[in-house]
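Novice: Quick paste of what Swiss-Prot says about this protein:
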- Cys21, Cys23, Cys26, His225: Zn(2+) binding site (BINDING)
- Asp54 to Ala: Has a 1000-fold lower activity (MUTAGEN)
- Thr75 to Ala: Has 40-fold lower activity (MUTAGEN)
- His76, His78, His143, Asp164: Mn(2+) 1 binding site (BINDING)
- His78 to Ala: Has 250-fold lower activity (MUTAGEN)
- Asp80 to Ala: Has 1000-fold lower activity, and has 100-fold lower affinity for manganese (MUTAGEN)
- Asp80, His81, Asp164, His222: Mn(2+) 2 binding site (BINDING)
- Asp164 to Ala: Has a 1000-fold lower activity (MUTAGEN)
- Asp187 to Ala: No effect (MUTAGEN)
- His200 to Ala: Has 10-fold lower activity (MUTAGEN)
- His222 to Ala: Has 9-fold lower activity (MUTAGEN)
Amino acid sequence: MSLTLTLTGTGGAQGVPAWGCECAACARARRSPQYRRQPCSGVVKFNDAITLIDAGLHDLADRWSPGSFQQFLLTHYHMDHVQGLFPLRWGVGDPIPVYGPPDEQGCDDLFKHPGLLDFSHTVEPFVVFDLQGLQVTPLPLNHSKLTFGYLLETAHSRVAWLSDTAGLPEKTLKFLRNNQPQVMVMDCSHPPRADAPRNHCDLNTVLALNQVIRSPRVILTHISHQFDAWLMENALPSGFEVGFDGMEIGVA
């Protein structure tokens with residue numbers, strides 16, 4: 001069975017359009033909703049199971065009815081990646097497994113008052129675990145809070161989800177070089193910069209990383225309005241694409 005990944009959000013905490021900004025990218029997004037960007041998140045479908053990657057969307061309860069998905073897979077506990085959990089936890093129904101890094105603090109009072117969310121499913125770096133037949137490997141990332149990317153594998157597919165990060169730790173880079181993903185969804189918040197940014201990648205960083213990893217298809221996510229404005233005037237190299245909210249990626 002094929003693996004399907006849908007990008008439900010491709011922006012950062014600021015979103016696109018950014019409040020009060022009149023740059024070309026923000027003006028375009030106000031005119032045309034297809035250019036809007038919500039918090040970085042995704043949906044993985046495999047073996048009739050649905051996994052939600054991160055929970056930054058405000059309308060999760062409207063998008064998903066009880067029992068319509070199996071679990072959350074969190075990259076980290078910054079607010080723009082978990083804010084949708086706060087109202088959802090007070091719902092009625094069966095417990096919902098939440099897989100994620102062993103962050104002792106979490107976010108605000110989520111751990112103290114989890115409601116129907118089951119946060120006991122902490123994962124460890126490079127230790128493979130199974131989600132309804134999907135093999136998942138947590139990959140340490142470079143961010144201001146404990147953050148994991150994930151390599152998602154089936155018998156025929158290999159997809160990497162790498163957000164939020166500034167570059168990659170050496171062990172993660174080596175692992176991806178030796179386990180080349182067919183598709184790599186990669187944090188790229190910034191246009192090319194002379195200096196390497198903190199917490200998120202710029203385009204120069206992503207290009208350099210893929211010279212090592214050599215994924216044939218790189219899809220950029222966590223896009224800022226500044227990068228969108230740059231993209232309106234510049235083209236990406238072959239093999240690189242800009243993700244958009246609602247983008248569906250099938251990997252046979």
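Sequential numbering from 1, following the chain as shown.
Cβ coordinates come from backbone N, Cα and C, glycine included.
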Novice: Determine which residues of this chain, when His76, His78, His143, Asp164 are set aside, have a Cβ within 8 Å of the centroid of the Mn(2+) 1 site's Cβ atoms, and list them as they appear in the sequence.
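Specialist: Checked against the 8 Å cutoff, the neighbours are Thr75, Tyr77, His81, Leu141, Ser144, Lys145, Thr147, Ser163, Thr165, Asn199.
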Novice: Could you name the residues, excluding Asp80, His81, Asp164, His222, of the same chain that surround the Mn(2+) 2 site, i.e. Cβ within 8 Å of the Cβ centre of those residues, in sequence order?
Specialist: Gly12, Ala13, Pro39, Cys40, Asp54, Gly56, Thr75, His76, His78, Ser163, Asp187
Novice: Quick one: among the recorded positions His76, His143, His200, His222, His225, which has the most Cβ atoms sitting within 10 Å of its own Cβ?
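Specialist: The residue with the densest Cβ neighbourhood is His222.
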Novice: Taking just the CA atoms, what is the gap between Asp80 (mutagenesis position) and His225 (Zn(2+) binding site) in Å?
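Specialist: Approximately 16 Å lies between the Cα of Asp80 (mutagenesis position) and that of His225 (Zn(2+) binding site).
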Novice: Which one is closest to Cys21 (Zn(2+) binding site) in space, judged by CA to CA distance, out of the recorded positions His143, His200, His222?
Specialist: His222
Novice: Helix, strand or coil at Asp187 (mutagenesis position), per DSSP?
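Specialist: Asp187 (mutagenesis position) sits in a strand per DSSP.
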Novice: I want the residues beyond Cys21, Cys23, Cys26, His225 whose C-beta is within 8 angstroms of the mean position of the Zn(2+) site's C-beta atoms, in chain order.
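Specialist: The surrounding set, listed in chain order, is Val16, Pro17, Ala18, Glu22, Ala24, Ala25, Ala27, Ala29, Gln226, Asp228, Ala229.
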Novice: Nearest to His78 (mutagenesis position) by Cα distance: which of the binding-site residues Cys23, Cys26, His143, His225 is it?
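Specialist: Going through Cys23, Cys26, His143, His225 one by one, the Cα closest to that of His78 (mutagenesis position) is His143.
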Novice: Counting Cβ atoms within 10 Å across all protein chains shown, which of the binding-site residues Cys21, Cys26 comes out on top?
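Specialist: Neighbour-count leader: Cys26.
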